[in-house]
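Here is the structure we will look at, set down as structure tokens.
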Amino acid sequence: MDSKYQCVKLNDGHFMPVLGFGTYAPAEVPKSKALEATKLAIEAGFRHIDSAHLYNNEEQVGLAIRSKIADGSVKREDIFYTSKLWCNSHRPELVRPALERSLKNLQLDYVDLYLIHFPVSVKPGEEVIPKDENGKILFDTVDLCATWEAVEKCKDAGLAKSIGVSNFNRRQLEMILNKPGLKYKPVCNQVECHPYFNQRKLLDFCKSKDIVLVAYSALGSHREEPWVDPNSPVLLEDPVLCALAKKHKRTPALIALRYQLQRGVVVLAKSYNEQRIRQNVQVFEFQLTSEEMKAIDGLNRNVRYLTLDIFAGPPNYPFSDEY
């Protein structure tokens, strides 16, 4: 297999490419950009494409995948596509219809991976963040173990090859793993992870349970207000990363991506810029020494860019625990 498509074996026997293309973009970015960027990513060598119902771009991303299949660039089985169940569909009876809606938007028969996007539940309906007349979020109370059972049924039905979670803390992972009658373990936990927030404890826990950690915001470049504090430090301007980039004749982004691969983390690189999309697949062309890895480990300062504190309050809010 070409180094560009290096994969990790998941606990269910399926394989996931270790470098993924993240398709999220702020609301003001035209959706047509998701179509163009996803096509460029596949042309550049990305085979793992990450999206979600929340991103409101699955129609465009699906079209990009299907157009690259139609022109002979790739086969469907070459592409590893991830979608995610949003918080307004946690009730067990809403899980399969939510996935079927994503598949209809994508015009695909199955997804390779379906994740519970975030562990806090909100009231069902069309609104992704439903609020009352005072602007308060309308939360829902759902047993995530029941949600997980409904996700397992999607795997049994062949609608998702693999299933996992995102933004879960250790306690929430243990709740699923210790569930009586568990049929399938989550294959992965997709979380924010980068040199300023390296998730060492959660990574060690996931490895001990044969769960892959997938890193989003791996470049810390998602600085969209009001989600991210504009005063938070800019990761890609870090002097250590910049010095290593200079030494290896690479970009600071590539250093941050390579760091994750060498510690056994699957990494998502999100960019709509053609040059950077092409650059990011160079992550397989060089290696960091153990000293360089240690230096990057030393940058950790527990800076979580995406606190999602609008969801704080309910007991399932994941980021109050240490990890």
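Yeah, the Cβs are placed from backbone N, Cα and C, and that goes for glycine too.
Residues or ranges marked as active site, proton donor by Swiss-Prot: Tyr55. Long-range Cβ neighbours of Tyr55 (active site, proton donor) (same chain, at least 6 residues apart, Cβ-Cβ under 8 Å): Thr23, Tyr24, Ala25, Ala34. Under the DSSP three-state reduction, Tyr55 (active site, proton donor) is assigned to helix.
The NADP(+) binding site annotation in Swiss-Prot covers 20-24, Asp50, 166-167, Gln190, 216-222, 270-280. Secondary structure at Leu219 (NADP(+) binding site), taken from DSSP and collapsed to helix, strand or coil, is coil. Taking a C-beta cut-off of under 8 Å and a sequence gap of six or more, Leu219 (NADP(+) binding site) has these contacts in its own chain: His194, Leu235, Leu236, Ala253, Ala256, Leu257, Ala269, Lys270.
The annotation substrate binding site is assigned in Swiss-Prot to Tyr24, His117, His222, Trp227. Trp227 (substrate binding site) falls outside any helix or strand according to DSSP and counts as coil. Using a 10 Å Cβ-Cβ cutoff, Trp227 (substrate binding site) registers 14 neighbours.
Swiss-Prot gives this note for the published mutagenesis Glu127 to Asp: 30-fold decrease in k(cat)/K(m) value for progesterone reduction; no effect on the K(m) value. The number of other CB atoms found within 10 A of the CB of Glu127 (mutagenesis position), across every protein chain shown, is 11. Mapped onto three states, the DSSP output places Glu127 (mutagenesis position) in coil.
Counting every protein chain shown, the number of other Cβ atoms lying within 10 Å of the Cβ of His222 (mutagenesis position) is 18. For the mutagenesis of His222 to Ser, Swiss-Prot gives this note: Marked decrease in k(cat)/K(m) value for progesterone; 10-fold decrease for progesterone reduction; 3-fold decrease for 20alpha-OHProg oxidation. 10-fold decrease in K(m) value for NADPH. The structure shown keeps the original residue.
For the mutagenesis of His222 to Ile, Swiss-Prot gives this note: Marked decrease in k(cat)/K(m) value for progesterone; 24-fold decrease for progesterone reduction; 18-fold decrease for 20alpha-OHProg oxidation. 95-fold decrease in K(m) value for NADPH. The structure shown keeps the original residue.
Following the DSSP three-state reduction, the secondary structure of Arg304 (mutagenesis position) is coil. A simple way to gauge crowding: the CB of Arg304 (mutagenesis position) has 19 other CB atoms within 10 angstroms, across all the protein chains here. Record note (Swiss-Prot) on the mutagenesis of Arg304 to Leu: 70-fold decrease in progesterone reduction. No effect on DHT reduction.
Swiss-Prot gives this note for the published mutagenesis Tyr305 to Phe: No effect on progesterone reduction. Using a 10 Å Cβ-Cβ cutoff, Tyr305 (mutagenesis position) registers 20 neighbours.
Looking at Swiss-Prot, you'll find the mutagenesis Thr307 to Val noted as follows: No effect on progesterone reduction. For Thr307 (mutagenesis position), the same-chain residues 6+ apart in sequence whose C-beta sits under 8 angstroms from its C-beta are Phe319.
Under the DSSP three-state reduction, Asp309 (mutagenesis position) is assigned to helix. Quoted from Swiss-Prot, the note on the mutagenesis of Asp309 to Val is: No effect on progesterone reduction.
Between the CA atoms of His117 (substrate binding site) and Arg278 (NADP(+) binding site) there is a gap of 28 Å, rounded to the nearest whole number. The closest partner of Arg304 (mutagenesis position) among the binding-site residues, by CA position, is Trp227; the full candidate set was Gly20, Gln190, Trp227, Glu274. Here the Cα atom of Arg278 (NADP(+) binding site) is found 36 Å from that of Glu127 (mutagenesis position). Across the recorded positions listed here (Glu274, Asp309), the residue whose Cβ sits among the most other Cβ atoms within 10 Å is Glu274. Nearest to Glu274 (NADP(+) binding site) in space, judged by Cα atoms and limited to the recorded positions Glu127, His222, Trp227, Tyr305, Asp309, is His222. Considering only the residues assigned to substrate binding, Tyr24, His117, His222, Trp227, the longest pairwise Cα distance works out to 17 Å.
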